[in-house]
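This is the structure I want to talk about, given as structure tokens.
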Amino acid sequence: MPPLPLEHRPRQEPGASMLVRYFMIPCNICLILLATSTLGFAVLLFLSNYKPGIHFTPAPPTPPDVCRGMLCGFGAVCEPSVEDPGRASCVCKKNACPATVAPVCGSDASTYSNECELQRAQCNQQRRIRLLRQGPCGSRDPCANVTCSFGSTCVPSADGQTASCLCPTTCFGAPDGTVCGSDGVDYPSECQLLSHACASQEHIFKKFNGPCDPCQGSMSDLNHICRVNPRTRHPEMLLRPENCPAQHTPICGDDGVTYENDCVMSRIGATRGLLLQKVRSGQCQTRDQCPETCQFNSVCLSRRGRPHCSCDRVTCDGSYRPVCAQDGHTYNNDCWRQQAECRQQRAIPPKHQGPCDQTPSPCHGVQCAFGAVCTVKNGKAECECQRVCSGIYDPVCGSDGVTYGSVCELESMACTLGREIQVARRGPCDPCGQCRFGSLCEVETGRCVCPSECVESAQPVCGSDGHTYASECELHVHACTHQISLYVASAGHCQTCGEKVCTFGAVCSAGQCVCPRCEHPPPGPVCGSDGVTYLSACELREAACQQQVQIEEAHAGPCEPAECGSGGSGSGEDDECEQELCRQRGGIWDEDSEDGPCVCDFSCQSVPRSPVCGSDGVTYGTECDLKKARCESQQELYVAAQGACRGPTLAPLLPVAFPHCAQTPYGCCQDNFTAAQGVGLAGCPSTCHCNPHGSYSGTCDPATGQCSCRPGVGGLRCDRCEPGFWNFRGIVTDGHSGCTPCSCDPRGAVRDDCEQMTGLCSCRPGVAGPKCGQCPDGQVLGHLGCEADPMTPVTCVEIHCEFGASCVEKAGFAQCICPTLTCPEANSTKVCGSDGVTYGNECQLKAIACRQRLDISTQSLGPCQESVTPGASPTSASMTTPRHILSKTLPFPHNSLPLSPGSTTHDWPTPLPISPHTTVSIPRSTAWPVLTVPPTAAASDVTSLATSIFSESGSANGSGDEELSGDEEASGGGSGGLEPPVGSIVVTHGPPIERASCYNSPLGCCSDGKTPSLDSEGSNCPATKAFQGVLELEGVEGQELFYTPEMADPKSELFGETARSIESTLDDLFRNSDVKKDFWSVRLRELGPGKLVRAIVDVHFDPTTAFQASDVGQALLRQIQVSRPWALAVRRPLQEHVRFLDFDWFPTFFTGAATGTTAAMATARATTVSRLPASSVTPRVYPSHTSRPVGRTTAPPTTRRPPTTATNMDRPRTPGHQQPSKSCDSQPCLHGGTCQDQDSGKGFTCSCTAGRGGSVCEKVQPPSMPAFKGHSFLAFPTLRAYHTLRLALEFRALETEGLLLYNGNARGKDFLALALLDGRVQFRFDTGSGPAVLTSLVPVEPGRWHRLELSRHWRQGTLSVDGETPVVGESPSGTDGLNLDTNLYVGGIPEEQVAMVLDRTSVGVGLKGCIRMLDINNQQLELSDWQRAAVQSSGVGECGDHPCLPNPCHGGALCQALEAGMFLCQCPPGRFGPTCADEKSPCQPNPCHGAAPCRVLSSGGAKCECPLGRSGTFCQTVLETAGSRPFLADFNGFSYLELKGLHTFERDLGEKMALEMVFLARGPSGLLLYNGQKTDGKGDFVSLALHNRHLEFCYDLGKGAAVIRSKEPIALGTWVRVFLERNGRKGALQVGDGPRVLGESPKSRKVPHTMLNLKEPLYIGGAPDFSKLARGAAVSSGFSGVIQLVSLRGHQLLTQEHVLRAVDVSPFADHPCTQALGNPCLNGGSCVPREATYECLCPGGFSGLHCEKGLVEKSVGDLETLAFDGRTYIEYLNAVIESELTNEIPAPETLDSRALFSEKALQSNHFELSLRTEATQGLVLWIGKAAERADYMALAIVDGHLQLSYDLGSQPVVLRSTVKVNTNRWLRIRAHREHREGSLQVGNEAPVTGSSPLGATQLDTDGALWLGGLQKLPVGQALPKAYGTGFVGCLRDVVVGHRQLHLLEDAVTKPELRPCPTP
């Protein structure tokens, strides 16, 4: 309401008195005066403080961390520049390595004095140098000249200097696999063979892999004869000749023998390994037989009608049963001896069984002392110490006062030292007494020593003495050396508080150290190292601070007294334990006490007051009060100090909480307790992985990852002892403070390090003792070793030092000291020693030579080459000749080669480096051209020099390394940029002395991967057998692959990186595969476009290999399946994208990477030697990485090798003594390029202007456009868009969704994004109050360039695409400014931000396409030079021409662009083909036979998906899997069958399951069966799989998997029957007749989890995707073998109607039922497989094993055809022909000549009979017992159908026929039971089979068989009514147990019988 006008306002307010108004006037005046005075005072104050020219400035911002995000490799660390704080560089650590002489060999073929020097060289050279082995390079294998026999094997010593022949002490962990010994005995493994040979001292060696006689165990097969193939040694099951059909059609064979028929002849020939041929039909005649008797085992052979005796027919099998003959020769079996008799035409009688060469062992009669074992070394007996012990720590104290880890280690040391050492007592010795403050006991001297070496770690700590130490290790070393008590007071540098340092967690407050209090500690008691239980970890730290003592957290939970419960014995003696504790703590145990059994009766009132400080930080009035408190609390409590407790607090305790890790700069680690040391959880235990025993804590240096190691402990993770230290185990077992110093005597030891388990040092010859300080009697240890002169020199005049040592007078004695290892930086280059070994530098060479007492001098600077002649003590000639030659031939620097005498002058181009504009601070050698040198006397020396120019000993293992950025740069080809010309190097074609890996040789390796090539043609390379493979790859080593045109160039950097990764991965896979024994190398030949990337590789094998291309492909597929999934990603299905072909033999060599194209090779071969060729592929060194090396400034590298034939660069060279002019003097850079000299004239680089490129800027480079692949991005500096932004962008997209641009705020809501969503551009931004969303109306067309423009001003924004009317939008009101602080990401975002960006923009993928222009605020971003402009990039490529422009698709079809310039047309309905040009579908009409489904491929073709039973391209081949032949499924490891789920076959499968499977395995592992609940591997499942030949039955009911594993491994190549049973949570597994293995799934307290819920299909033999199977099944590969039977409660599942899908499954043709020779069952019988054998189901009218017997029809009215009227019950004895008793039931006496044995416990039953009836019910046959619920077997008619039912004691089985029998016609019935399996066949129907549940296999009966019914059924049998009804009808031709039953004569009870009437 507006105020009233002044004139209308009333003069007085109603209700206001005059008195009030009177007093209001002066108050208002007072208020006005007060305000006026206050304002004046403020003005005066401002004027008095104001000074012109002075103003406040904000504090300067904290300078950014220039090292953040900068990665340094190979041990270098980032350091900011002192001169320019805004710049940083990677530098190597300056600290010196320890002076420890422990030579090691690096992968660069150089010897370093210790591992630290190797790592230092690796950092300085910025290249990967791996530790190949301990000991110097070039040292010979100590086992090379040692021959071990009689079971022993050669084992080199730890220092690699000597070797011993040792017998295997245990075979645990050795590879299993039966081997055949030379004595003809099978052994479970080769290790056990050697162990037996050692024990018996017999000369036994491995003869073959596998058993000596593979046919052993197959002799009992009545249907087959086993023969061992002599070539493959595989058993072959051949049919017996006696089983041939009884056809009398005699034929005459070419051996002069008449055979019954052709079947008999062929089978007899096959069993003898012969191909007998038919000469004529009928009997053999006289002219077909040899005229004379063949002697000496020769066999008659008829060829061209001329019979003669021949030895060619004496063929022997491959079984090994050695026979020693009289001629002293051992034959593999007696047949080979007979063959030798035939060929030599003389008698060679056998001498004895077994081999002949059973020479007695030289060890017979040899007695070894000190526990040594006699072994045979080089044919002589030697006593060797078996140094291998189990490693179980059970310390004992020896009689020498030394503690040994076990009795075995004591005996081993006694043997090694050659002295008698007895076990003095159990437990460790204590020769030093108590070593305090972290010192360790030195047993030899009995004194305590301090480990002094610490690994540098940037983790300073503050000690309790107030000093800062570089690391916790340095603190403990200081405490040990000064023998003082010192603890870590706090992490970081010491901070003073007043005049003192706050320790043990105290904080500084107001100049005083105050212990923080725990206000609200998290619950959870912890046990402190003082034995006190604290309520929380916070209270533990508070107590440590108050008491000023070190208290660590021992473990979570309360402290359990060691006296009670710690042993976990569970003996129930808690009362006794509590009584003991009560007494120990001053109490009295009284069980009758009302206050508790432990009575604390202390009277402390009369004790004089004397305050004491308790260990809990509480002050007690007297010590008595403390003891009373200890008794009442039952806690450890003791007097910490006399007097009142004094904490560090000089003020009352403040409620200061310990700072939580969340308040630290980098937040918390994953444990939510430890503070992170840097971004990305740097320094956290989860990323450091520090060894808990070797490190002080789980944290590490965030920059280097170095953990804080204990003294003497080294490694990044503190997991090993440093060189010169040993006994890491002592830290764990004995609580040592660190590793123990080796303390090797430098006078007697060769090295300063020692064996890690024993501490033994490597001694010089003649020196003994564990520390190499002992000499034989009468000698003393001097500077030359053990010396006879007892006089000790006093002055250096009396001593002569050798091997580079210098004399030093010290402590009154003179001694020789070897030189130090440290060299000045100027002399830190590699040198070649006179022994042919490369050393890290000259100082290391001298130190190693001195310690090893070898005369080694420096041969030359730089690494040794192949032509250096080795020699430890070179002669003067060998030393002077090369130098003399070099002085004449090298008038200018060593990196260029002069003309040799007599050669002509040539023009040489200026060498160019690979990467232009590169300044390197690390020394590099540049490769210069090499001239052809005539083969003069100096040829070898010139060759050596030429080789050194082109090679600088690259890493031998470089191709497989993850950090390869420096390997090839340091090699000649990499740094110089030129490759040696073909034919320019003259090399003597002798066998080179291999000093390093051939990868360091100038011409690389041959195809065998180990022979260095001597020339460009590979003339010295051995032949290989090559297989060419084609692989479709999706990724390698975790990196996704996308094809770009640069991959086609073998010289490109991208090709080199990709080839390295692929070759390294394939090499690892093949070396662990089934073909590894013959594998040599793999080389990438070509990369090309495919579905993703197509790689063509050549895999080289031993030329004698028996492997075929299919073997190579299968082996690689198996390895890909079982290897880690990111190693090599191949397109699915694997078998379609991994193909191998035979490629013939290759004598050609391949170098370290690949060979390049054929054209390039041809060019190289045709090039003359006078000029360096433009393209040479021979040395194929991979290009370097694009990552920036240490200490260099790198311009963008070119992707192609610069040409070397430009004429403007050629200039003559003449020999002379002057230095060559600088490379840039001739101004070689064109078009304004800037030339820069490299390394003092060794080369130059051109820095080209924009738009120019090439080695001399001669090429015009089109503007580069970045291409994005959906997971790529470019990062630029943050947008300046607080209030205004204008942006324009041009892009081309291949997909309708993707992120174009994004910039956000890391801590707030603000962001700006530009994205494609549903085919339209969307602009989003959020200023903090909510997002604004602007969507364009113009659809984005894939493949077309679009331009968008947007603007934003405060909260308003506009968007326009392709000139459309701008779309306007506004963000919600609230905040207006846009605060951005992250990088501007273009084309995508980093992976860690995907979730956040997806939530804000609804787009989680990047752009697939190109961006060619980006304008921000009228300033265009240089995308053409994005490599330099972007601050970060990932996966960005070059944008090329679009494959879909113009549109190649017909009919307006949409073109979808693919990688590598390919496209895919999405054809509309009615169009087909790759370009939609065909209007007719290739599937119309359907070309697939058998109505198989047809699928149209994207390439335009058709693919037929063949069902089970058909194969071929169009399913035109019908496989004989149905009908008369049974189907046995053959799996190859990648095939599988998909069936209906198990739950569809059995209703109550969830409760219980009984399954049986019969299979034959070829491979040791694979999936046999799997059925799950869900497709993602979660939920319930059941599986059966092979794991290393062990069967594993697994199932999960919801709480966890039950794993039931067979006890014994199964045999490969044999049929195996397995039974599975599950009832609730309990399961059982039984293999064959073996024992049952029981198991149970986990139990749940809340839910029973007893039901198996299955919903998915059943997979047999494999699965389509193993990653989607349950993890509990633990399967990753398919089954290789044959599956014969999968039976679920007797129901066969392997039938066509149950199979839903079959992939690569073929029928097995090597079973008697499926073989090509035909059905073994005659007269139309059905063959039923029974594992390796079979059974014939005969049709009506036939019987016998092969249905060969016809039944004789009885005459009408004969009593053999009986009639039954429903009351006729006839009893017979259960008669069989052969006894099949499994228990000891005696057979009854024979009744008469025709009576048979009566059986009561039967393993099998067989019945055949013919019946005729019209009845629908009735019991036909019964056998069983009369007891309640006893076993039985019955044939009955139920509802007109015949049933066979039997019960073996577990559960009845009912088999029902599908044929009606109540037809009044004669039908033949056949019923059979074998163990638990049964079958029923009526007439000609297919047999109905079934199986009883897992359990009993025999039928227990009373010995009687009833026909026609029973008077009364047994009680308790739940049988249908039909079983209680008698049979009405006729029976005849009854067969019991394959024998005819005489119905009248064999009857025991004979009621009135009558014949069956005629129908």
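The backbone N, Cα and C atoms fix where each Cβ goes, glycine too.
Not measured: the values here are computed from a predicted model.
So Swiss-Prot lists these for the protein:
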type    : residues                           : note
DOMAIN  : 502-561                            : domain 'Kazal-like 7'
DOMAIN  : 1023-1145                          : domain 'SEA'
MUTAGEN : Glu1780 to Ala                     : Slight reduction in AChR clustering ability
MUTAGEN : Leu1781 to Ala                     : Slight reduction in AChR clustering ability. Slight reduction in AChR clustering ability
MUTAGEN : Thr1782 to Ala                     : Slight reduction in AChR clustering ability
MUTAGEN : Asn1783 to Ala                     : Abolishes formation of AGRN-LRP4 complex and MUSK activation. No AChR clustering activity
MUTAGEN : Glu1784 to Ala                     : Significant reduction in AChR clustering ability
DOMAIN  : 1784-1956                          : domain 'Laminin G-like 3'
MUTAGEN : Ile1785 to Ser                     : Abolishes formation of AGRN-LRP4 complex and MUSK activation
MUTAGEN : Ile1785 to Ala                     : Significant reduction in AChR clustering ability
MUTAGEN : Pro1786 to Ala                     : Significant reduction in AChR clustering ability
MUTAGEN : Asp1831 to Ala                     : Abolishes calcium binding, lowering of binding to myotubes and some loss of AChR clustering activity; when associated with A-1900
BINDING : Asp1831, Leu1848, Gln1898, Asp1900 : Ca(2+) binding site
MUTAGEN : Arg1876 to Glu                     : No effect formation of AGRN-LRP4 complex nor on MUSK activation
MUTAGEN : Asp1900 to Ala                     : Abolishes calcium binding, lowering of binding to myotubes and some loss of AChR clustering activity; when associated with A-1831
MUTAGEN : His1938 to Leu                     : No effect formation of AGRN-LRP4 complex nor on MUSK activation
Would you list, in sequence order, the residues of this chain other than Asp1831, Leu1848, Gln1898, Asp1900 that have their CB within 8 A of the centroid of the site's CB atoms, where the site is the one recorded for Ca(2+)?
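Near the Ca(2+) site, the remaining chain residues are Ala1801, Leu1802, Gly1849, Ala1896, Leu1899, Thr1901.
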In whole Å, note down how far the CA of Asp1900 (mutagenesis position) lies from the CA of Asp1831 (mutagenesis position).
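Asp1900 (mutagenesis position) has its Cα 6 Å from the Cα of Asp1831 (mutagenesis position).
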I'd like to know which of the recorded positions Leu1848, Gln1898, Asp1900, His1938 sit within 10 A of Arg1876 (mutagenesis position) at the Cα level.
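Within 10 Å Cα-Cα: Leu1848, Gln1898.
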Rounded to an integer, what is the Cα-Cα distance in Å between Asp1900 (mutagenesis position) and Leu1848 (Ca(2+) binding site)?
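Between the alpha carbons of Asp1900 (mutagenesis position) and Leu1848 (Ca(2+) binding site) there are 8 Å.
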For the domain 'Kazal-like 7' (502-561), would you mind checking the mean pLDDT of the predicted model?
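That region's mean pLDDT is 77.
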Which whole-number value in Å describes the distance between the Cα atoms of His1938 (mutagenesis position) and Gln1898 (Ca(2+) binding site)?
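So the alpha carbons of His1938 (mutagenesis position) and Gln1898 (Ca(2+) binding site) sit roughly 18 Å from each other.
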I want to verify one value. Collapsing DSSP to three states, which class is Asp1900 (mutagenesis position)?
strand
Measure from the Cβ of Arg1876 (mutagenesis position) and count the other Cβ atoms within 10 Å, all protein chains considered.
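Arg1876 (mutagenesis position): 23 neighbouring Cβ atoms within 10 Å.
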What is the number of other Cβ atoms found within 10 Å of the Cβ of Leu1848 (Ca(2+) binding site)?
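The Cβ of Leu1848 (Ca(2+) binding site) has 22 Cβ neighbours within 10 Å.
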Run through the Cβ atoms and count how many others sit within 10 Å of the one on Gln1898 (Ca(2+) binding site).
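Summing over all protein chains shown, Gln1898 (Ca(2+) binding site) has 20 other Cβ atoms within 10 Å.
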What does DSSP give as the helix, strand and coil breakdown of the domain 'SEA' (1023-1145)?
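Per DSSP, the residues of the domain 'SEA' (1023-1145) fall into 41 helix, 46 strand, 36 coil.
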Please spell out the DSSP helix, strand and coil residue counts for the domain 'Kazal-like 7' (502-561).
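For the domain 'Kazal-like 7' (502-561), the helix, strand and coil counts are 11 helix, 15 strand, 34 coil.
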Which of Asp1831, Asp1900, His1938 has the fewest nearby Cβ atoms, counting only those within 10 Å, among these mutagenesis positions?
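Among the mutagenesis positions Asp1831, Asp1900, His1938, the sparsest Cβ neighbourhood within 10 Å belongs to His1938.
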